[in-house]
Amino acid sequence: MANGGGGGGGSSGGGGGGGGGSGLRMSSNIHANNLSLDASSSSSSSSSSSSSSSSSSSSSVHEPKMDALIIPVTMEVPCDSRGQRMWWAFLASSMVTFFGGLFIILLWRTLKYLWTVCCHCGGKTKEAQKINNGSSQADGTLKPVDEKEEVVAAEVGWMTSVKDWAGVMISAQTLTGRVLVVLVFALSIGALVIYFIDSSNPIESCQNFYKDFTLQIDMAFNVFFLLYFGLRFIAANDKLWFWLEVNSVVDFFTVPPVFVSVYLNRSWLGLRFLRALRLIQFSEILQFLNILKTSNSIKLVNLLSIFISTWLTAAGFIHLVENSGDPWENFQNNQALTYWECVYLLMVTMSTVGYGDVYAKTTLGRLFMVFFILGGLAMFASYVPEIIELIGNRKKYGGSYSAVSGRKHIVVCGHITLESVSNFLKDFLHKDRDDVNVEIVFLHNISPNLELEALFKRHFTQVEFYQGSVLNPHDLARVKIESADACLILANKYCADPDAEDASNIMRVISIKNYHPKIRIITQMLQYHNKAHLLNIPSWNWKEGDDAICLAELKLGFIAQSCLAQGLSTMLANLFSMRSFIKIEEDTWQKYYLEGVSNEMYTEYLSSAFVGLSFPTVCELCFVKLKLLMIAIEYKSANRESRSRKRILINPGNHLKIQEGTLGFFIASDAKEVKRAFFYCKACHDDVTDPKRIKKCGCRRLEDEQPPTLSPKKKQRNGGMRNSPNTSPKLMRHDPLLIPGNDQIDNMDSNVKKYDSTGMFHWCAPKEIEKVILTRSEAAMTVLSGHVVVCIFGDVSSALIGLRNLVMPLRASNFHYHELKHIVFVGSIEYLKREWETLHNFPKVSILPGTPLSRADLRAVNINLCDMCVILSANQNNIDDTSLQDKECILASLNIKSMQFDDSIGVLQANSQGFTPPGMDRSSPDNSPVHGMLRQPSITTGVNIPIITELAKPGKLPLVSVNQEKNSGTHILMITELVNDTNVQFLDQDDDDDPDTELYLTQPFACGTAFAVSVLDSLMSATYFNDNILTLIRTLVTGGATPELEALIAEENALRGGYSTPQTLANRDRCRVAQLALLDGPFADLGDGGCYGDLFCKALKTYNMLCFGIYRLRDAHLSTPSQCTKRYVITNPPYEFELVPTDLIFCLMQFDHNAGQSRASLSHSSHSSQSSSKKSSSVHSIPSTANRPNRPKSRESRDKQNRKEMVYR
């Protein structure tokens, strides 16, 4: 052949070794060496001269001159007589298939369009003829046309059926379609792998189809691709668009060359690299298999598949043109590059590094690189950083929680911020909780910021964070919610829309309960009325530990209790918050306050040594010997038909005998101290004086070894499982305390509804709001005294506070009717109308429309004579600047403190609010202050306006002028609600609090004049470790709200009146908080230098009163007299703590049945007849004893200065 001869001549001319007869073979071998680095791999297809060819090839590699002379157009072994390259045949098969099909489609569309146009014109002609012929000939002439239309319809139906069948076959909506799609993708990857294997061979080589295994596999794959292509073509609605799709183009340039290779017995690597474009569908395949479910994972796989497929495809094109050469250069400028070297070349090109060790030599290769570098650089710069970011984030907060054997975990979700998490962890992981073997898993859909991330790292041994949502079951499975000990949901206390926040948390509860109904959930709620929605969840069960901590209910309940005993809100808030003991050597008020702050509330089962003893006896023994303060026990009724078998009784009195397994509620500094009540043994510890030596003794070890005989108690969550006695508490109580005595039953009027249906609250018939509204002139003519003034900021668009939660504790049924403090609301009438629906069933409530910033309104309601002024705002969360959220409350507080009052107010009894402890002498009328409700003639209208005041009959106690002690607004008892803790610094201008001081360390909070909702955050962890703590707090704070009452309010949104029955009246028999003054009365001798322990024992033994704290003047420790009237709270002082005469003692007082038997009378008379109007009262002042020794003069001066201090509040 001509080309062969040319090659031979060149070979001999160059002086190459070998005879002239081997010139053709040498030329062929040199060309084969130019096409591939491994020429010997192709020599296996030659006949008997393979060994000589191999040796000739190896010798010719070292002849550099031959490369310039040889024209590499023949193959290693000629497949035909001429030895021509046939790459054009492979390429032509693909081009003919593509353009031929495209031409047919376009031709078909053109003919179809012309046919449509012609039929449209013909249809108009036939329609005109049909109209002209008339309807009489329609049946005969149209019959053949109908037959044709039926045939056409049948044909269309058959084609549609085939098309639908093909669509179902390739659709991923059916199992067959999914299997087919996955199979096509897998075979495409297999064909790509075969291409990788064949890329080590020359671009074009002779292959025997019957002997080449890879060619046979590739042929089978492509036959399947051809069938799948046919299905896709049939199912396609737009054939032209289908023909131009990427997957179709891939099939055009990969399937036909395989059939050509079988016909020609040769293989051309060609465009088989286009199979790499199938990798773009990788994310779709994984979605079909339900492997990819999240948006981030889908996006990551999409980016990776597009990047890799583009990279591999471009590398295949460079490999083809560089190993083949330029056709117009007769393929002389080729270079031998492996496929993976081309992959490397494309990567350094996309990254703009370009080392230069590998580069394109052909013109086609360089031209391709010019265009590829533009798109490749853009793709590299955008895809790679995004891929790295997705991979980094996924590794950081993705994945699943791995449970540790023997260690519980809880899931915390909801409002996850730096403030909420830090407050939660500070309380949950406090050292006073003993060993907390619980891991905390936070789940939130937003990744934490740097500060929050640093907080998680500081607690990495016990805290993990996962990004996700509790509304997604997949994320719940990731955090192992089914094996979690509990799930805690935090709320955003500062949100602008509390109802929307509650709705979000309720949806979280629904999602979690739907995934795992048995999980224990503790959630925060902002609005009280939204708690009713939790009752609609079938798996919500408060008896199994599910709890909803309503911040509005508890916040207003704490404030209401401060109206009865100022400072109680601070004391209770400190009790369920974990605080470390801070020791101060200086004799300042902070020293005594911080000693009380370190106390918390714990529960522990009582030792068997206490069995058979009364509650006061056990309480005294614990206080004196064990240095523990027990305030309540858990009572479990033996009556199985009772609606609530298990109750918590606070200071139940001496009628109760304790049995085995009684759970006690203690106030102590840490959990280890409380264990003394469980380990105490009379035989071993009776003579022990140091309470630290009371530990587990031999007697208790013998008891523990005995097999249990009763069912085990519920676990105690003080850091793990507790070994406790196995008996249920059985409390024996005399019937007269469970059901009122005969005298009280006789006095009941069964036809009058005084209490609600549960008997827990005072009730009256619903009143219209117009009947309780006072104008400013009417209020100015009304002398109000001993009342509660509620200053409320709000308007028609403000979120509701829920004032019912403030009024309910003040209307608890354990007060007698005449003991109820009148409540006067001062605020916007538009706002109060929205709240009135929940308030219209409570007695003694009035409204003065106005603003708390108006001094005229404040003077009209006699704010200087009130027992407490409460300042609330419903507009706090509508301001973006947190420092301005409390501006209204702060301005109102400062406005009241700056007011001055004159001496024109009448004379009132100094101790008009005094209580006499039950059991004292009430027979003398001189010891019973008279409470009169008088009407004074109005100057303007002449009608009788009620004067709500408390008058005392002149007796042994001196008369003082009230205005002498409250001539300044600074002496008005006040409590202000704050949203932002740091704003507490603005309430007292004379304090020295640092702006960075924690809230509980500030003077306004310690004095009980400020309250912030943030202190309630500690209830989440306290409730988790002991669910009884929340029940006790709610019992103390809400005045007796129960889950049954909440269900009733959820049904009717109001209290329902009920008749007085022995069962409902029995609910009145419960303790209430009061304040005992040491200025006068039976404890006055202990007030001057006496010990707190002696007072504790005397009050408990004599009057069944349980003392638990002191409300002391701030400067009482100073030797010099002070004009400051501020007080601070001392929680659970020790036995030897010294008392001062001005102290007020916090105590739990028993309900007195007989105190309210004599009815209060209303006298409608003039102001001059005040002294003759009387009504008996349970509010007794403690009489001065005649034989009490005279006090020193300094004491007398203090008596006169503090005569306003009441025996009880």
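These residue numbers are counts, starting from 1, taken along the chain as shown.
The backbone N, Cα and C atoms fix where each Cβ goes, glycine too.
For V151 to T, Swiss-Prot lists a mutagenesis experiment annotated as follows: Loss of phosphorylation-independent activation of channel activity by ethanol. CaMK2-dependent phosphorylation leads to populations of partially phosphorylated tetramers with a range of responses to ethanol from activation to inhibition.
Secondary structure at R278 (mutagenesis position), taken from DSSP and collapsed to helix, strand or coil, is helix. Long-range neighbours of R278 (mutagenesis position) (same chain, six or more residues apart, CB within less than 8 Å of its CB): F185, S188, I189, L192, N247, V250, S309. For R278 to Q, Swiss-Prot lists a mutagenesis experiment annotated as follows: Alters the voltage-dependent gating.
Experimental mutagenesis is annotated in Swiss-Prot for E284 to R, with the remark: Alters the voltage-dependent gating; when associated with R-287. In this structure, E284 (mutagenesis position) is part of a helix by DSSP.
The annotation that Swiss-Prot gives for the mutagenesis experiment Q287 to R reads: Alters the voltage-dependent gating; when associated with K-284. Under a cutoff of 8 A between CB atoms, and with a sequence separation of 6+ in the same chain, the neighbours of Q287 (mutagenesis position) are I298.
The domain 'RCK N-terminal 1' annotation in Swiss-Prot covers 407-549 and is backed by sequence analysis.
In the three-state DSSP assignment, the secondary structure recorded for D427 (mutagenesis position) is helix. Taking the Cβ of D427 (mutagenesis position) as reference, residues of its chain lying under 8 Å away and at least six apart in sequence are, in sequence order, S577, M578, D1017, S1018, M1020, S1021, A1022. For the mutagenesis result D427 to A, the note given in Swiss-Prot is Does not affect sensitivity to Ca(2+).
In Swiss-Prot, a mutagenesis experiment is listed as D432 to A, annotated with the note Reduced sensitivity to Ca(2+). Take the CB of D432 (mutagenesis position) and look out to 10 A: across all protein chains shown you find 19 other CB atoms. Secondary structure at D432 (mutagenesis position), as computed by DSSP, is helix.
According to Swiss-Prot, the mutagenesis experiment E439 to A carries this note: Abolishes sensitivity to Mg(2+), but not sensitivity to Ca(2+). Sequence-distant contacts of E439 (mutagenesis position), defined as residues of its own chain at least six apart whose C-beta falls under 8 angstroms from its C-beta, comprise V404, R407, K408, H409, I410, Q462, V463, E464.
Every protein chain considered, the tally of other Cβ atoms within 10 Å of the Cβ of E464 (mutagenesis position) stands at 19. The feature Mg(2+) binding site is assigned by Swiss-Prot to E439, Q462, E464.
Long-range Cβ contacts of T461 (mutagenesis position) within its own chain (separation 6+, distance under 8 Å) are none. Taken residue by residue with DSSP, T461 (mutagenesis position) is part of neither helix nor strand, so it is coil. In Swiss-Prot, a mutagenesis experiment is listed as T461 to A, annotated with the note Reduces sensitivity to Mg(2+), but not sensitivity to Ca(2+).
Within 10 Å of the Cβ of Q462 (mutagenesis position) there are 15 other Cβ atoms, across all protein chains. Looking at Swiss-Prot, you'll find the mutagenesis Q462 to C noted as follows: Reduces sensitivity to Mg(2+), but not sensitivity to Ca(2+).
The mutagenesis experiment E464 to D or A is recorded by Swiss-Prot, whose note states: Remains sensitive to Mg(2+).
The annotation domain 'RCK N-terminal 2' is assigned in Swiss-Prot to 785-929.
Annotation source Swiss-Prot lists Ca(2+) binding site at Q985, D988, D991, D993. Around D988 (Ca(2+) binding site), the same-chain residues at least 6 positions away in sequence with a Cβ under 8 Å from its Cβ are Q1003, P1004, T1009.
For the Mg(2+) site, the Cβ centre of E439, Q462, E464 serves as reference, and the other residues of the chain with Cβ at most 8 Å from it are H409, V438, I440, V441, H459, F460, T461, V463.
Annotation note: E439 (mutagenesis position) sits in a strand segment as assigned by DSSP.
In this structure, the CA atom of Q985 (Ca(2+) binding site) is 29 Å away from the CA atom of D432 (mutagenesis position). Within 10 Å of the C-beta atom of Q985 (Ca(2+) binding site) sit 19 other C-beta atoms, taking all shown protein chains into account. In the three-state DSSP assignment, the secondary structure recorded for D988 (Ca(2+) binding site) is coil. Close to E284 (mutagenesis position) in the fold, though at least 6 residues off in sequence, lie A172, V181, each with a CB less than 8 Å from its CB.
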